[in-house]
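Peer 1: My questions all concern the structure below.
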Amino acid sequence: MPVVHVIDVESGNLQSLTNAIEHLGYEVQLVKSPKDFNISGTSRLILPGVGNYGHFVDNLFNRGFEKPIREYIESGKPIMGICVGLQALFAGSVESPKSTGLNYIDFKLSRFDDSEKPVPEIGWNSCIPSENLFFGLDPYKRYYFVHSFAAILNSEKKKNLENDGWKIAKAKYGSEEFIAAVNKNNIFATQFHPEKSGKAGLNVIENFLKQQSPPIPNYSAEEKELLMNDYSNYGLTRRIIACLDVRTNDQGDLVVTKGDQYDVREKSDGKGVRNLGKPVQLAQKYYQQGADEVTFLNITSFRDCPLKDTPMLEVLKQAAKTVFVPLTVGGGIKDIVDVDGTKIPALEVASLYFRSGADKVSIGTDAVYAAEKYYELGNRGDGTSPIETISKAYGAQAVVISVDPKRVYVNSQADTKNKVFETEYPGPNGEKYCWYQCTIKGGRESRDLGVWELTRACEALGAGEILLNCIDKDGSNSGYDLELIEHVKDAVKIPVIASSGAGVPEHFEEAFLKTRADACLGAGMFHRGEFTVNDVKEYLLEHGLKVRMDEE
């Protein structure tokens, strides 16, 4: 079995890349230090990276990898950079002004303009059609991008790069064109994550490993019309996420369940925990149905076992073997005391999840505590919250804030310190205003903190995405809370995932057309088999919304 070498500087989720390469029939050998790096014994090298530019390139240099990487490139053997692995080829980035890259490409990365679109870019974009695409990049396929900083192009920069021998695959986010992939001689790199881009991404990895550039398939005019990017949503497809609430039932089995206003027990039948299936099998099923992401919310956090034996780690490891789209895990991402009394910081907990196959971690209760502290300190963090420590190491895009709010009616802004708005749906006593109160501990405890205040604080502390639940809508199958979504979109510039209330495909369309939701999440309607993820996507496609279709 041919061997692929992967440089490991402990930057994010290498498990998924390893799984993708093994899925393609290759063996993976991780290169953890320069002394493990034998150029003559290496035929394919991959440099993956996630998170903060400076954190990654400084790590690369401090561990002594610069010289062997340069010698390997000089040898003419194939190398592939992924995400920050692509960015490391550049001179530097405004994200980390004091850090220097490998400087194979002489210009600096810059941040996307967030005045016109959410930043980070999180979602499925495409390469702009060109005659010079390479390694099977297909302008009618979608690839998974997750980044705030990019090699943003203008005509002069593009011309200079091409004059220097670089082939460029461009993508466009909002009005900004940037480098999606580059190729020169033996160097190939992608800004997107091919290991998280479904079958389309696996094809790109396979083409690199086989050093082949097959032609773009012959699509019919009708197929091109359906699949081509119309840039109606900044260039991204409408993202559909399948969510699995995981907990142990009364028999000790790990099951996927679903609440009704956060109550996961049956109304009859002895009040047992609703069992809607096994998490790994369901995740695989939703991936096959076309889910753009799968989220595991570990709703009991498995408090009675050592962290390293947490069942969720095994769930992630198994799911990541066959689910080649992003995986998010939530529950228990905080500073903990292990069963043996050892104190384990949130960053270490998150790192364990990332190494097991997670791409993002979701923080709930501790995000509320962090936001309260942020305001107590006069609108600043102190660097110790899980949001700050994890985003500093892995990047904002790795930190999702899971919010569990409920609607509170008031007569005017004077009734609360939290931001209110005038609602179309007056309260039981004719109240015209409302705010959304944050809860903790799975909705069991309310705090004097509004969703507006929470999300703004978390964005400032370094979070990259909001998973916006709604206790009032949970399990209702009556559609998302559209007012809540718009309220939070007014508050922050990071992407917002609409959650709670979806019962039919029309609810997804309604959220995408009537709000600025960046993604929509479904749970019960998928678990019960009433609709598949593909049913939702087909419906959206029929109604003129672009979605990712990942068929061979």
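Positions of Cβ are set from backbone N, Cα and C atoms, glycine also.
Just so you know, the substitutions we noted aren't modelled in this structure.
What Swiss-Prot records for 3-218 is domain 'Glutamine amidotransferase type-1'. Swiss-Prot lists Cys83 with the feature L-glutamine binding site. Feature annotation from Swiss-Prot assigns active site, for GATase activity to Glu195 (among others). Swiss-Prot gives this note for the published mutagenesis Arg239 to Ala, His or Lys: 1000-fold decrease in catalytic efficiency. Uncoupling of glutaminase activity from the cyclase activity. What Swiss-Prot lists as active site is Asp245 (among others). Record note (Swiss-Prot), mutagenesis Lys258 to Arg: Small reduction of activity. The unchanged residue is displayed. Experimental mutagenesis is annotated in Swiss-Prot for Lys258 to Ala, with the remark: No activity. Uncoupling of glutaminase activity from the cyclase activity. In Swiss-Prot, a mutagenesis experiment is listed as Lys360 to Ala or Arg, annotated with the note Almost no effect on activity.
Where in this structure would I find these features, and how exposed are they?
Peer 2: Under the DSSP three-state reduction, Cys83 (L-glutamine binding site) is assigned to strand. Sequence-distant contacts of Cys83 (L-glutamine binding site), defined as residues of its own chain at least six apart whose C-beta falls under 8 angstroms from its C-beta, comprise Pro48, Gly49, Val50, Val146, His147, Thr190, Gln191, Phe192, His193.
The Cβ of Glu195 (active site, for GATase activity) lies under 8 Å from the Cβ of Ser16, Leu17, Asn19, Ala20, Ile82, Gly201, Leu202, Ile205, Phe324, each on the same chain and at least six residues away in sequence.
Reduced to three states, the DSSP call for Arg239 (mutagenesis position) is strand.
Secondary structure at Asp245 (active site), as computed by DSSP, is strand.
Cβ environment of Lys360 (mutagenesis position): Pro326, Leu327, Thr328, Val329, Gln397, Ala398, Val399, Val400, Glu465 lie under 8 Å away, each six or more residues apart in the same chain. Secondary structure at Lys360 (mutagenesis position), taken from DSSP and collapsed to helix, strand or coil, is strand.
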Peer 1: Quick check for the class: what is the C-alpha distance, in angstrom and rounded, between Asp245 (active site) and Arg239 (mutagenesis position)?
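Peer 2: Asp245 (active site) and Arg239 (mutagenesis position) have their Cα atoms 19 Å apart.
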Peer 1: What is the Cβ neighbour count of Arg239 (mutagenesis position) at a 10 Å cut-off, with all protein chains included?
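Peer 2: The Cβ of Arg239 (mutagenesis position) has 24 Cβ neighbours within 10 Å.
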Peer 1: Please report the three-state DSSP label of Glu195 (active site, for GATase activity).
Peer 2: helix
Peer 1: In the predicted model, what is the mean pLDDT computed over the domain 'Glutamine amidotransferase type-1' (3-218)?
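Peer 2: 96, rounded to a whole number.
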